Amino acid sequence: MGEMEREGAAAKAGAAKTGAAKTGTVAKTGIAAKTGVATAVAAPAAPANVAAAQGAGTKVALGAGKAAAGAKVVGGTIWTGKGLGLGLGLGLGAWGPIILGVVGAGAVYAYMKSRDIESAQSDEEVELRDALA
């Protein structure tokens, strides 16, 4: 049994299980079907652009399925050069990179300050040991 035959069989089995074949409704898979007697259902394990049409005279528009499954995420992020947002979905917009920069600068400052304090403490400990010895 070939891959296409397995996908078609899986689609028919899925349609029978959901009752879409009996009621004439279209499953919510992103595939637009012309209203009529036949039903179009995509296989659960198959890609969105593969559909099994049941009945005669069914016109299936696969463009909606392709757009839903294969579309690249288009967003304005720093990395794509299409905007100033970080693209994290936090709603920060152009403030996101500014906040990230301030937090990063604060972290670097705190790290450098702690290194200076540690080196000053170790110098004092060395001087104290020399004075006590």
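Positions of Cβ are set from backbone N, Cα and C atoms, glycine also.
Here the original residues stay in place, and none of the substitutions has been built in.
These features come from Swiss-Prot:
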MUTAGEN   Asp116 to Ala  Makes wild-type crystals; protein is in magnetosome membrane
MUTAGEN   Glu118 to Ala  Makes wild-type crystals; protein is in magnetosome membrane
MUTAGEN   Ser122 to Ala  Makes wild-type crystals; protein is in magnetosome membrane
MUTAGEN   Asp123 to Ala  Makes rod shaped crystals; protein is in magnetosome membrane. Isolated MIC makes slightly smaller magnetite crystals
MUTAGEN   Glu124 to Ala  Makes rod shaped crystals; protein is in magnetosome membrane. Isolated MIC makes wild-type size magnetite crystals
MUTAGEN   Glu125 to Ala  Makes rod shaped crystals; protein is in magnetosome membrane
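Across the structure, Glu118 (mutagenesis position) and Glu124 (mutagenesis position) place their CA atoms 10 angstrom apart. When the alpha carbons of Asp123 (mutagenesis position) and Asp116 (mutagenesis position) are compared, the span between them is 11 angstrom. Cβ neighbour count for Glu124 (mutagenesis position) (all protein chains, 10 Å cutoff from its Cβ): 10. Separating the Cα atoms of Glu124 (mutagenesis position) and Asp116 (mutagenesis position) is a whole-number distance of 12 Å.
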